[in-house]
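To start, I am sharing the structure in question, which I have written as structure tokens.
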Amino acid sequence: MSDNRRRRREEDDSDSENELPPSSPQQHFRGGMNPVSSPIGSPDMINPEGDDNEVDDVPDIDEVEEQMNEVDLMDDNMYEDYAADHNRDRYDPDQVDDREQQELSLSERRRIDAQLNERDRLLRNVAYIDDEDEEQEGAAQLDEMGLPVQRRRRRRQYEDLENSDDDLLSDMDIDPLREELTLESLSNVKANSYSEWITQPNVSRTIARELKSFLLEYTDETGRSVYGARIRTLGEMNSESLEVNYRHLAESKAILALFLAKCPEEMLKIFDLVAMEATELHYPDYARIHSEIHVRISDFPTIYSLRELRESNLSSLVRVTGVVTRRTGVFPQLKYVKFNCLKCGSILGPFFQDSNEEIRISFCTNCKSKGPFRVNGEKTVYRNYQRVTLQEAPGTVPPGRLPRHREVILLADLVDVSKPGEEVEVTGIYKNNYDGNLNAKNGFPVFATIIEANSIKRREGNTANEGEEGLDVFSWTEEEEREFRKISRDRGIIDKIISSMAPSIYGHRDIKTAVACSLFGGVPKNVNGKHSIRGDINVLLLGDPGTAKSQILKYVEKTAHRAVFATGQGASAVGLTASVRKDPITKEWTLEGGALVLADKGVCLIDEFDKMNDQDRTSIHEAMEQQSISISKAGIVTTLQARCSIIAAANPNGGRYNSTLPLAQNVSLTEPILSRFDILCVVRDLVDEEADERLATFVVDSHVRSHPENDEDREGEELKNNGESAIEQGEDEINEQLNARQRRLQRQRKKEEEISPIPQELLMKYIHYARTKIYPKLHQMDMDKVSRVYADLRRESISTGSFPITVRHLESILRIAESFAKMRLSEFVSSYDLDRAIKVVVDSFVDAQKVSVRRQLRRSFAIYTLGH
């Protein structure tokens, strides 16, 4: 039985050997013995367990062939493979790229990575384009070699892919995703939010392409490339900020402007990369100077006040204005941070450091340990970081409200752009960040809000001409500017402006003249860049109580473009100048500006000036003349600008002014501070029956005019009373009284029409326009006359000894003359302006004298004051 079985197996083996392909070479095996012809019943082939029914499978032909073709690599000649052979150990020069490779820039490296990723994606897509039916059908088919048909089909597809140079290579060079999305298709948002839509790869590439075309192709009316010139200027100055006008982007590509307003953080990242690429077209090696270019957005159309910011503005672009009140030092902030694992020494990162949260490493990717980790100071990238406090400008705070403030973060080259006291305009991203102290204070989760500045500019003069009409009560339009010029051509414009100062206050023409001169101001000068001369006019109002001094100060506060009100008792030296306090977060000393610093390029109003102590008053000496405040406290040595006019009101000693005593004995002010006031107005509450009657009539009429709805009732009541009295009296007498009253009213109305006050809103804009646009020059003036006046004033001052006259008063005459020229919107100071200025200074000097010499001085200086 076993012999028959063995014979049958031998026949099967011979049949399988004959079935080999005829082209197959004859198989040679070690020992000259064919394993197929070996006896099956040999001990090597018998089941070791002795089971006759189970035998080992016959070895596969391929496996046997592989075993027979093996080469012993560990023989005695193995070391000869490593011996040097100079004839063969040479590389083919055609196959070796030994050219020097330049270091790629960050933008070029990202572009190549994106191209390689896209190529790999296309290869994967083409390799698996068969549908399921074809795969199932191919899996069931075998070729004559026994290989699945599907594999051969895929192999052919790879071969076709390599051979289709014209189609595939062109697709790799030109990104097909860029061709799929156009600028119009970007508006069809296919995501839950703008942020998700922008971060999609095809959308971000399309946005980058359109932004690049905008920077390279946008032209002005003359056909000149706007941003090409700015990029060249950026390269010449080695700057890292490129200013982009938002209105230009909105006109050229509106959908991108919408994305920028809604998702500024994502858009600015793309914009910065595009700006770097555009800059490298002009300066290929610019990345060696600055690794990044920051796009600064300007002229954003919507301006918010700090109190108008709400949760709907979070993560969007906002534009706010305010005054910088506090500024921290400059700190290095982590941007891209790398860590060293102290156990295995590997470097982890880089990780992008966001301003909202701190990066924490949980474990090392190399050794899987949980630390400790240390920041790699050499490979970590830092950037400048600074925080400033922005407060609402004094003129924009609603009545009865406290000014709001916000923290603003300045990064990169924006640090130290502004100083405390400067009014700035910030365009940035309104963000929220976690504040543990705020949560503990409120007892429930809330977030603090900050503004991450994108651009910051100091506000200089008017901004309405840039397209912001109607946003500010002090801005003007072109039509209003023509109205200003028309008003300035009036011969009596100076008297009309003086009459328009505090029209609800009767009389005090000298005070109104001084206030008008202070509001318009003179022209600051810088002599050869070495010595600066102030152009602001300081005024001191000294007089009896109840003479409307505080009312005039309040009027100036509402009229001036920028005014800060302070009182003598409530203001200290640091409150007026500057203070140094410790920052609660960084524990460093920071600088905060006082009232004079906040009133920079405006007016500082100080009531109850006599109530200040001498130490506090001496602190403003430097601010009144040099218009700067020097600080040297807590290791901070700096100088702050205080370019403002000071209008102060004070009461005399004892409550009332004594005309029999000189000025120095009526007020407890020292000569150094008195000499710093350009105009001194002494107000006396004298008893004059006629003047008191006119004052009472004016006050009553003011109250009556404030209730216009009662005019008709009052007229009807008067007619009724007149009718009843006509019955009792004769008609002739009544008619005579009515005619006399009518003539008196006509004379009063005619006088009011001759000098009608300018509307307050128009006057505010007129003053601001004159301060920012008009800079009159001293040309063809009678300087000898000024010299004579100064000499006469000095002589009389020494003889009377009541009011000191210094060289500052000589400069005051010129400043006041320039202010009168500004009232006329004139480019030159005329002799008429000079005569008015001399009269103001002389009257100020004479009124400060005691009554015994006042009349004599008026006669002495009549030659300078008559006719004005």
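Cβ coordinates come from backbone N, Cα and C, glycine included.
None of the substitutions listed is reflected here, since the structure keeps the original residues.
Quoted from Swiss-Prot, the note attached to the mutagenesis of C364 to Y, F, S or H states: Loss of activity. Listed in Swiss-Prot is the mutagenesis experiment C367 to Y, F, S or H, annotated as follows: Loss of activity. For the natural variant E392 to K, the note given in Swiss-Prot is In allele MCM2-1. According to Swiss-Prot, the feature domain 'MCM' maps to 493-700. Swiss-Prot lists G543, D544, P545, G546, T547, A548, K549, S550 with the feature ATP binding site. Quoted from Swiss-Prot, the note on mutagenesis experiment K549 to A is: Reduces MCM2-7 complex helicase activity. Abolishes MCM2-7 complex helicase activity; when associated with MCM5 A-422. Reduces MCM2-7 complex helicase activity; when associated with MCM3 A-415. Quoted from Swiss-Prot, the note on the mutagenesis of R676 to A is: Loss of MCM2-7 complex helicase activity.
Describe the structural context of these features.
C364 (mutagenesis position) falls outside any helix or strand according to DSSP and counts as coil.
Long-range C-beta contacts of E392 (variant position), restricted to its own chain and to partners at least six residues apart, with a cutoff below 8 Å, comprise S305, L306, R307, G322, V323, P403, R404, H405.
In the shown protein chains, 20 other C-beta atoms lie within 10 A of the C-beta of A548 (ATP binding site).
A helical conformation is recorded for K549 (mutagenesis position) in the three-state DSSP classification. Taking a C-beta cut-off of under 8 angstroms and a sequence separation of 6 or more, K549 (mutagenesis position) has the following same-chain neighbours: L541, G543, D607, A649, V683.
For R676 (mutagenesis position), the number of other Cβ atoms no farther than 10 Å from its own Cβ, over all displayed protein chains, is 19.
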Neighbourhood of the ATP site (G543, D544, P545, G546, T547, A548, K549, S550): other residues with Cβ within 8 Å of the Cβ centroid, in order?
A649, N651, V683, D685
Return the residue, from the listed binding-site residues G543, P545, G546, with the maximum count of other C-beta atoms within 10 angstroms of its C-beta.
G543
What's the CA to CA span in angstrom from P545 (ATP binding site) over to C364 (mutagenesis position)?
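So the alpha carbons of P545 (ATP binding site) and C364 (mutagenesis position) sit roughly 78 Å from each other.
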May I ask which of the mutagenesis positions C364, C367, R676 is closest to S550 (ATP binding site) if we compare their C-alpha atoms?
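Going through C364, C367, R676 one by one, the Cα closest to that of S550 (ATP binding site) is R676.
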Starting from each candidate's C-beta and looking 10 angstroms out, tell me which of the binding-site residues T547, S550 has the most other C-beta atoms.
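The residue with the densest Cβ neighbourhood is T547.
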Note down the number of other Cβ atoms within 10 Å of the Cβ of D544 (ATP binding site), including every protein chain shown.
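I get 16 for this one.
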Minimum Cβ neighbour count within 10 Å among the mutagenesis positions C364, C367: which residue?
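Across C364, C367, these mutagenesis positions, the one with fewest Cβ atoms within 10 Å is C367.
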Which one is it, among the mutagenesis positions C364, C367, R676, that lies nearest to D544 (ATP binding site) by Cα separation?
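So, spelling it out, the nearest of the mutagenesis positions is R676.
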Could you pull the average pLDDT for the domain 'MCM' (493-700)?
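Averaged over the domain 'MCM' (493-700), the predicted model reaches a pLDDT of 82.
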